[in-house]
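A short write-up of the structure that comes next.
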Amino acid sequence: MKKVSVIMPTFNNGEKLHRTISSVLNQTMKSTDYELIIIDDHSNDNGETLNVIKKYKGLVRFKQLKKNSGNASVPRNTGLKMSKAEYVFFLDSDDLLHERALEDLYNYGKENNSDLIIGKYGVEGKGRSVPKAIFEKGNVAKADIIDNSIFYALSVLKMFKKSVIDKNKIKFKTFSKTAEDQLFTIEFLMNSKNYSIKTDYEYYIVVNDFESSNHLSVNKSTGNQYFATINEIYKAIYKSPIYKNQEKRHQLAGKYTTRLLRHGQKKNFANSKMKYEDKIEWLNNFSKTINKVPRDSDKYVTQIFNLKLEAIRQNDLLAVMIADKLL
């Protein structure tokens, strides 16, 4: 059994793939202990991406999907099916791994019986930012979702124990084109106990490249899809077999609501340049979703968002506009 499978979806990445692949193949971990699984989402760049991957024949495992799926969910699920490793690590095709990433995170996970190991992020270029609060306390062998701000680092660019995924049949949902990585991570967190944070290096480098339009998330989700995903996140919290105490579930839900209000999609929709009818539709979806969440969770929402949260529950656009201006 391999120690780690690195799962990487690709789509029209071309020559830029060389740098990402090299960052995986040049790890300090023994090469026979890990593998790189590349799943191509049916690139249509006249074979440029496939030609790059073919140069690594024998060094990587590769599969191309028969048709384009539109985002990373189907490729990642395909990679999960192919992996038989102890841990899986999800990597975006334009990002980079520090040479010690797999060895350090795996060893730290084994030392602490970790289900999830989160390595510190770094950024190259301007654009996408990375979570910082989660890493402020340095290395944490036994992290807490709330105390260590894990809800603010919900991308899947981490190391997950494969047995937890398999046992609980966790997979990426394909009904939405956004926040599906949040849902995967939340479902994993709600079905596992031990989380570790490693900060010795910037283990995962997010590369900002806005000359490229080939991100797998280029197909945007609708409001209906987005809030359907958010609804599933709350369901996962309230169905957790690990966090069975109802008050703890309320606390987790409240903290996720804070994250949603602080960083969620179109968080400032009420005072944005959206059309009035689009604002009404967005608020309707938001209100329906949040009103499925018990009010007992509201006391755990950060206080500055109380007015906005209540306005959303009341489906009152004017009140949301006023609350936003008071933030």
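Glycine too: its Cβ is placed from the backbone N, Cα and C atoms.
Listed features, source Swiss-Prot:
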{"type": "ACT_SITE", "residues": "ASP181", "note": "active site, proton acceptor"}
{"type": "BINDING", "residues": "PRO9, ASP41, ASN68, ARG76, ASP92, SER93, ASP94", "note": "UDP-N-acetyl-alpha-D-glucosamine binding site"}
{"type": "BINDING", "residues": "ASP94", "note": "Mn(2+) binding site"}
{"type": "MUTAGEN", "residues": "ASP92 to Ala", "note": "Loss of activity"}
{"type": "MUTAGEN", "residues": "ASP94 to Ala", "note": "Strong decrease in activity"}
{"type": "MUTAGEN", "residues": "ASP181 to Ala", "note": "Loss of activity"}
{"type": "MUTAGEN", "residues": "LYS255 to Ala", "note": "No change in activity"}
{"type": "MUTAGEN", "residues": "ARG259 to Ala", "note": "Strong decrease in activity"}
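Shown here: features listed in Swiss-Prot, placed on the structure.
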residue : record                                        : DSSP (3 states)
PRO9    : UDP-N-acetyl-alpha-D-glucosamine binding site : strand
ASP41   : UDP-N-acetyl-alpha-D-glucosamine binding site : coil
ASN68   : UDP-N-acetyl-alpha-D-glucosamine binding site : coil
ARG76   : UDP-N-acetyl-alpha-D-glucosamine binding site : helix
ASP92   : mutagenesis position                          : coil
ASP181  : mutagenesis position                          : helix
LYS255  : mutagenesis position                          : helix
ASP92 (mutagenesis position) and ASN68 (UDP-N-acetyl-alpha-D-glucosamine binding site), distance between Cα atoms, whole Å: 17
Distance [Cα-Cα, Å, rounded] between LYS255 (mutagenesis position) and ARG76 (UDP-N-acetyl-alpha-D-glucosamine binding site): 28
C-alpha spacing of ARG76 (UDP-N-acetyl-alpha-D-glucosamine binding site) relative to ASP94 (mutagenesis position), in angstrom: 15
Between ARG76 (UDP-N-acetyl-alpha-D-glucosamine binding site) and ASP92 (mutagenesis position), the C-alpha gap once rounded to whole angstrom: 10
C-alpha spacing of SER93 (UDP-N-acetyl-alpha-D-glucosamine binding site) relative to ARG259 (mutagenesis position), in angstrom: 27
Number of Cβ atoms other than its own within 10 Å, given for ARG259 (mutagenesis position): 18
Least buried by Cβ count (within 10 Å) of the binding-site residues ASN68, SER93: ASN68
Rounded Cα-Cα span from PRO9 (UDP-N-acetyl-alpha-D-glucosamine binding site) to ASP92 (mutagenesis position), Å: 7
Integer Cα-Cα distance in angstrom, PRO9 (UDP-N-acetyl-alpha-D-glucosamine binding site) to ASP181 (mutagenesis position): 13
Rounded to the nearest Å - Cα separation of ASP181 (mutagenesis position) and SER93 (UDP-N-acetyl-alpha-D-glucosamine binding site): 15
